[in-house]
Amino acid sequence: MGSINNNFNTNNNSNTDLDRDWKTALNIPKKDTRPQTDDVLNTKGNTFEDFYLKRELLMGIFEAGFEKPSPIQEEAIPVAITGRDILARAKNGTGKTAAFVIPTLEKVKPKLNKIQALIMVPTRELALQTSQVVRTLGKHCGISCMVTTGGTNLRDDILRLNETVHILVGTPGRVLDLASRKVADLSDCSLFIMDEADKMLSRDFKTIIEQILSFLPPTHQSLLFSATFPLTVKEFMVKHLHKPYEINLMEELTLKGITQYYAFVEERQKLHCLNTLFSKLQINQAIIFCNSTNRVELLAKKITDLGYSCYYSHARMKQQERNKVFHEFRQGKVRTLVCSDLLTRGIDIQAVNVVINFDFPKTAETYLHRIGRSGRFGHLGLAINLINWNDRFNLYKIEQELGTEIAAIPATIDKSLYVAENDETVPVPFPIEQQSYHQQAIPQQQLPSQQQFAIPPQQHHPQFMVPPSHQQQQAYPPPQMPSQQGYPPQQEHFMAMPPGQSQPQY
């Protein structure tokens, strides 16, 4: 009898040791020591363990570098786990994606081989990023996630759906197509999530979303997340959500860590001004926004002519090309990305510390989403707006609507406003998997070549003149992105298009 008790006590002690030591065996990344603002620090003091999440999920959370929940995660995760509908409003870059991914992974049953959660996003890039967050946080959970977007092979999606898929991440058009063909069975999908809900319920997508909902069970749970809530979102809430729990963390609309400036310049002097900014600012990575796809390509060509590394991305590019640009910019292989508003929604690249509006946006909503690409997760960032005479009324209107102040740019910008003291702590984004779960590898000869990305020679354009004295100005200061963290030194030969080498496919 004594030996039995001894054995029981020994086993009990060993189990206790295992419970105590499971964290020590995790592969936790280096701590991000950059200063943060109250956007993510103003919490109630809860930890992820306080939510009683399954251990496999906690392992993925900690191995992704998460330490404590942000305010939106603290509010949304426990309520979502109870099964209640949620309407959540929080700033860009405060952890909204994890706020719905974590309860989704907690609620999905790995042994039930059905689609149990549908995550809808407005853009292909955001779908790729969200699916990767699902896979990263849920890597120990035995849960299968599939991403499906327009512009990819429909046959591959159909083949993938013949296998087990627990979580489906996609854009509305492709999801509706698969559901209408009865390829994607949503009859057991008990969780419906919309990220960037304001965009999802705009005229572009509202009808499609309504059709998709008809394929879900009537008792499904709905989670809606966004930074802005126009009237269309409220109408959708009244029609489709059952006694939703409303979260509003928007005391102010802009992130506290972003310092905003404007520079008043003539249109023909914008490139000269941009060149000056490049030489004076300590840029880790920068995103430059234009208002049209033609100006995106033209500006990328002009920046390249000045001797700076530069990629571009816009909606008229092939999906495979956009994927390559997005992947390489996330991995720090180039400092500067010129793009249209394609990348204003939800894209999370924490190494971006400067956003430049080469063309000033027309609406406060667009402005808010653009500048939110810097200062991610409570860190510091810089937003610089190049303003001409015709933009002055929009500048005033946006300041009034957002309740923010955009100051005139000073002669010297304090580096403490946007530069981390130790760039080695800047986290490298989750690596996008070399091949998505539902697409076959593309042979080497089918990859887009450098010529496919090339910009046709441009004639003299009076809007983008650069004084001869500035043509040979020095490029960025010495690279601050540490190579051991996945940010290689700046290359000697610069291009305005991604290299035509074999690259990972999505």
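The backbone N, Cα and C atoms fix where each Cβ goes, and this holds for glycine too.
None of the noted substitutions appears here; every position holds its original residue.
If you look up Swiss-Prot, you'll see 77-247 marked as domain 'Helicase ATP-binding', on the strength of sequence analysis.
Listed in Swiss-Prot as a mutagenesis experiment, Arg89 to Ala is described as follows: Leads to mRNA turnover defect and no growth at 37 degrees Celsius; when associated with A-91. Impairs RNA binding in vitro. Around Arg89 (mutagenesis position), a 10 Å sphere centred on its CB holds 20 further CB atoms from the protein chains shown.
For Ala90, Lys91, Asn92, Gly93, Thr94, Gly95, Lys96, Thr97, the entry in Swiss-Prot reads ATP binding site, with the evidence type sequence analysis. In the three-state DSSP scheme, Lys96 (ATP binding site) is classed as helix.
According to Swiss-Prot, the mutagenesis experiment Lys91 to Ala carries the annotation: Leads to mRNA turnover defect and no growth at 37 degrees Celsius; when associated with A-89. Impairs RNA binding in vitro. Under DSSP, Lys91 (mutagenesis position) is assigned to coil, being neither helix nor strand in the three-state scheme.
Per Swiss-Prot, mutagenesis Asp195 to Ala is noted as: Leads to mRNA turnover defect and no growth at 37 degrees Celsius. Under DSSP, Asp195 (mutagenesis position) is assigned to coil, being neither helix nor strand in the three-state scheme.
One entry in Swiss-Prot concerns the mutagenesis experiment Glu196 to Ala. Its note says: Leads to mRNA turnover defect and no growth at 37 degrees Celsius. Around the Cβ of Glu196 (mutagenesis position), a 10 Å sphere holds 25 further Cβ atoms from the protein chains shown.
Regional average pLDDT for the domain 'Helicase C-terminal' (257-417) in the model is 86. The domain 'Helicase C-terminal' annotation in Swiss-Prot covers 257-417.
Among the mutagenesis experiments that Swiss-Prot reports, Arg345 to Ala is described with the note: Leads to mRNA turnover defect and no growth at 37 degrees Celsius. Impairs RNA binding in vitro.
Gly346 to Ala appears in Swiss-Prot as a published mutagenesis result, with the remark: Leads to mRNA turnover defect and no growth at 37 degrees Celsius. Impairs RNA binding in vitro.
His369 (mutagenesis position) falls within a helix when secondary structure is assigned with DSSP. In Swiss-Prot, a mutagenesis experiment is listed as His369 to Ala, annotated with the note Leads to mRNA turnover defect and no growth at 37 degrees Celsius.
For the published mutagenesis Arg370 to Ala, Swiss-Prot gives the following note: Leads to mRNA turnover defect and no growth at 37 degrees Celsius. Impairs RNA binding in vitro.
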Rounded inter-Cα distance in Å - Thr94 (ATP binding site), Asp195 (mutagenesis position): 13
Listed mutagenesis positions Arg89, Asp195, His369, Arg370, filtered to Cα within 10 Å of Lys96 (ATP binding site): Arg89, Asp195
10 Å Cα neighbourhood of Thr97 (ATP binding site): matching mutagenesis positions from Asp195, His369, Arg370: Asp195
Entry from the binding-site residues list Gly93, Gly95 having the most other CB atoms no farther than 10 A: Gly93
Inter-residue Cα distance where the pair is Lys91 (mutagenesis position) and His369 (mutagenesis position), in Å: 9
